[in-house]
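**Q** Pulled the feature table from Swiss-Prot, pasting it below:
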| type | residues | note |
| --- | --- | --- |
| BINDING | ASN33, ASP72, GLU90, ARG150, ARG170, ASN210 | N-acetyl-beta-neuraminate binding site |
| MUTAGEN | ASP72 to Ala | Complete loss of incorporation of N-acetyl-beta-neuraminate into the LOS |
| MUTAGEN | THR87 to Arg | Complete loss of incorporation of N-acetyl-beta-neuraminate into the LOS |
| MUTAGEN | ARG150 to Lys | Reduced incorporation of N-acetyl-beta-neuraminate into the LOS |
| MUTAGEN | ARG150 to Ala | Complete loss of incorporation of N-acetyl-beta-neuraminate into the LOS |
| MUTAGEN | ARG170 to Ala or Lys | Complete loss of incorporation of N-acetyl-beta-neuraminate into the LOS. Large defect in N-acetyl-beta-neuraminate uptake and binding |
Amino acid sequence: MMKLTKLFLATAISLGVSSAVLAADYDLKFGMNAGTSSNEYKAAEMFAKEVKEKSQGKIEISLYPSSQLGDDRAMLKQLKDGSLDFTFAESARFQLFYPEAAVFALPYVISNYNVAQKALFDTEFGKDLIKKMDKDLGVTLLSQAYNGTRQTTSNRAINSIADMKGLKLRVPNAATNLAYAKYVGASPTPMAFSEVYLALQTNAVDGQENPLAAVQAQKFYEVQKFLAMTNHILNDQLYLVSNETYKELPEDLQKVVKDAAENAAKYHTKLFVDGEKDLVTFFEKQGVKITHPDLVPFKESMKPYYAEFVKQTGQKGESALKQIEAINP
């Protein structure tokens with residue numbers, strides 16, 4: 001939210017208060033679900049620092065991690081209302097408003113981060129989504145970052161898709177994750193994230209799927225000694241700003257914010273890419289066996305789900321899927 005300080009500055013000076021202790025011209029807020037130990041928070045810190053430095057102190061950004069301001073859906077609404085200035089959201093999260101945006105999270109549709117970038121910025125579907133974010137939702141997309149790829153841990157080795165059969169797999173209560181478990185032959189078991197460790201420890205479930213950073217942060221490797229590199233869903237993270245905030249900034253400060261968001265996204269991406277490489281080694285040292293099953297049967301198993309997605313989303317979903325499949329290697 002903009003904090004107008006120029007009038008306050010003039011008043012304070014007239015009262016003899018030093019301008020050095022006064023607030024910035026623009027006092028802004030950045031809300032996120034991620035906690036303070038996350039890569040997202042580290043990148044947001046870099047963003048806030050660069051904006052302050054490059055704006056010569058005119059813009060001050062305060063960070064609100066750990067869903068202090070609500071979940072991502074609530075924060076997107078706050079951006080539209082102008083009560084929050086910045087937040088993160090995955091491209092697929094916009095299925096809340098446009099069902100066809102779920103294409104970004106369909107298992108095995110986005111094969112790598114380069115494809116994720118092209119899907120958002122180069123396809124007609126992606127370009128149209130960015131326009132709708134602006135026009136309908138009141139948010140401007142500043143940049144996109146890589147946010148990890150989901151893998152599968154379990155209490156038995158997964159050497160092929162056959163080993164998924166009957167596996168009680170914890171997934172979040174999201175259609176695409178549920179579909180991954182179902183169509184590879186596992187038994188999808190949705191439950192709250194906070195309950196997963198105990199469920200794995202007591203064998204109430206046989207496995208779970210998450211990016212490697214989450215597996216480490218939640219210490220799932222303590223109670224799961226097998227990790228299959230299933231690479232089933234790639235996550236991105238969008239840096240978003242409220243239109244109300246962005247349009248009130250003069251052009252030179254808009255550029256400062258845009259450039260800082262792009263730099264932060266590069267750092268954000270590097271944290272995840274480097275982290276994933278290091279984590280494989282870390283898990284091996286913890287006694288976790290890493291397997292690399294043939295992913296062709298996994299991908300083939302998803303075809304009925306793609307047909308279901310097209311049936312649910314109609315021509316828009318079918319077009320989006322075809323456009324992204326056309327840029328996959």
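Any Cβ shown, glycine's included, is placed from N, Cα and C.
Please go over these features one by one and say how buried each is and what sits next to it.
**A** DSSP assigns ASP72 (mutagenesis position) to a helix.
Other Cβ atoms within 10 Å of the Cβ of ASP72 (mutagenesis position), summed over all protein chains shown, number 18.
All protein chains included, THR87 (mutagenesis position) registers 26 other Cβ atoms within 10 Å of its own Cβ.
All protein chains considered, the CB of ARG150 (mutagenesis position) has 23 other CB atoms within 10 Å.
Under the three-state DSSP scheme, ARG150 (mutagenesis position) falls in the strand class.
Other Cβ atoms within 10 Å of the Cβ of ARG170 (mutagenesis position), summed over all protein chains shown, number 26.
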**Q** Need the DSSP three-state call for ASN210 (N-acetyl-beta-neuraminate binding site) to compare against my parser.
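**A** Assignment for ASN210 (N-acetyl-beta-neuraminate binding site) reads strand.
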**Q** Just give me the nearest neighbour of ASN210 (N-acetyl-beta-neuraminate binding site) among the mutagenesis positions ASP72, THR87, ARG150, Cα to Cα.
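**A** When the Cα distances are compared, ARG150 comes out closest.
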**Q** Could you check what DSSP calls ASN33 (N-acetyl-beta-neuraminate binding site) once collapsed to helix, strand or coil?
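**A** SS state of ASN33 (N-acetyl-beta-neuraminate binding site) = coil.
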**Q** Pick out which of the binding-site residues ASN33, ASN210 has the most other Cβ atoms within 10 Å of its own Cβ.
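**A** Sorting the candidates by Cβ neighbours within 10 Å, the top entry is ASN210.
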**Q** Which one is it, among the mutagenesis positions THR87, ARG150, ARG170, that lies nearest to ASN33 (N-acetyl-beta-neuraminate binding site) by Cα separation?
**A** THR87
**Q** Once near-sequence residues are set aside, which residues in the chain of GLU90 (N-acetyl-beta-neuraminate binding site), 6 or more away, have Cβ atoms under 8 Å from its Cβ?
**A** PHE104, ALA105, ASN147, ASN235, ASP236, GLN237, LEU238
